[in-house]
Amino acid sequence: MYDYAFVHLKFTVPAAVLLTAIAYPILNRIHLIQTGFLVVVAFTAALPWDAYLIKHKVWSYPPEAIVGPRLLGIPFEELFFFVIQTYITALVYILFNKPVLHALHLNNQQNPPAWMRVVKVTGQVVLVALSVWGWNAAQVHQETSYLGLILVWACPFLLAIWTLAGRFILSLPWYATVLPMFLPTFYLWAVDEFALHRGTWSIGSGTKLDFCLFGKLDIEEATFFLVTNMLIVGGMAAFDQYLAVIYAFPTLFPKVNRYPTTHMLLQSRLINTSRYDLERIEGLREAVERLRLKSRSFYLANSLFSGRLRIDLILLYSFCRLADDLVDDAKSRREVLSWTAKLNHFLDLHYKDADATEDPKKKAERIDAYIKTAFPPCAYQALHLLPTHILPPKPLYDLIKGFEMDSQFTFHGTSDSTDLQYPIADDKDLENYAIYVAGTVGELCIALIIYHCLPDMSDTQKRELETAACRMGIALQYVNIARDIVVDARIGRVYLPTTWLKKEGLTHKMVLENPEGPEVIERMRRRLLENAFELYGGARPEMQRIPSEARGPMIGAVENYMAIGRVLRERKEGTVFVRMEGRATVPKRRRLSTLLRALYEQ
């Protein structure tokens, strides 16, 4: 009795609920629009086709297996299947595509490799051929009619999607397309086999090939679920392609609202691919790789941001990392000061040498010319793509001041080693340094978040949020210093204040020679961590005021970094993995659980 409703209650609804619970922290309005749009399209496209199948006895349902109500002869349970299948597959697609930065996969739109052209054309030819064969097979009531009806209905839609987004789909990682297609398909095959075995629905004799993939699962039913999931995944990917165009190219879409409009999506579809700035895509690829190699915590958290905010955060990190590397890789203090002077001049060209009458294109060319002459080629993209039109100047200049403080250190074993200087004399110097190198980054991140998510935020709220972000940045830097005492000593740096050392009867030289040694160093490490967690405790509640789209990922990034501090505080064998000869590390499972907890709590 009511077997079809039982199938939903036992299989499809629980799967949808579970996927919703898993995906909930990362779902945003765009995902809901994507999924809702595809549900409407799937329902509308399947309605007349399904009605035709039932009318011509291809599909049938025992009266006792359904509740009763119908639309165009289709049981309500079947109508619900259109919706629930689309929803399930869309959620699986969203989950597997969240780590993917789709903008990186627009690079094959202008000059695709030969293999991609061949695959796309081959796919088009095959889909046309299957459509024609399906049309012929569906004309007569014979064993191939059900398979023909599936193909003549689905293949034209697949052809349209493949023509519009084939190159983009081929550019995506296999796990972002193949798994969302096949995982729901395998699950629904099992559900369908169960229903066919129970007689919940049946395929009319004489309309099928009578070949089963396994058990009672007819090859036609297996084909149906495969091609419909291909349609759903293809539709989601096509949607993501046009979103990626909007987010990736500010020259084509200078201002993107919180959520792109339908008009913008249509524009992105109609824009000629020759206008795509592929140099920007390559620069973004460099930035992502720099992020992946240099910061596991932020790399993980960044994938949870969305849209142009995610891209701008990556570009900001790339600039900060590049500037830091220029300082760290320098061979002398003089070289460090040379780099900081060049970085300051780069900022001057953007912020201080602004001439309202100067043509923006000429200004950009002038800045690019300076970048190419003053910096190595590997630095070009990080500097060129920095979104200075959004970022406030003061935190950027202060960031360079932090590098200037670093320049006062000499490098162990170099010709400068006879003139040791340690700029962090007391608590105030320590705080200033942390503000310069980390508090500024917090302020810059908040500036990007406000610009992209809540540009109408009041000035008072902005200042309060920026202050909290700065304090949180200081806390994270204290954790960083506590973690890297040994690593920093190897390059001749001691960030512990001189006043702390004197109180404990230590000198900088003693720390450099034996950074893992006396217990007093461990006491100072704990003092740094106490200061860090005190600042963290004061700033953490303020982070709840971050706009909802960015709150979870931002808090997740902070919590992942503070987990390092917790590792250092625990120091219990078997509880965590700590390498004091280098850097404390947080196990991957713990990093992931910390991030998920932060997301679910929002």
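A Cβ is built for glycine as well, from the same backbone N, Cα and C atoms used for every other residue.
So, quick note: what you're seeing has the original residues, none of the substitutions.
Quoted from Swiss-Prot, the note attached to the mutagenesis of Trp189 to Arg states: In JA26; Abolishes lycopene cyclase activity and accumulates a polar precursor carotenoid of neurosporaxanthin. Counting only same-chain residues six or more apart in sequence, the Cβ atoms lying under 8 angstroms from the Cβ of Trp189 (mutagenesis position) belong to Leu213, Leu217, Glu221, Ala222, Phe225.
Following the DSSP three-state reduction, the secondary structure of Lys208 (mutagenesis position) is coil. One entry in Swiss-Prot concerns the mutagenesis experiment Lys208 to Glu. Its note says: In JA28; Abolishes lycopene cyclase activity and accumulates a polar precursor carotenoid of neurosporaxanthin.
All chains included, 21 other C-beta atoms sit within 10 angstroms of the C-beta of Lys208 (mutagenesis position).
Mapped onto three states, the DSSP output places Trp189 (mutagenesis position) in helix.
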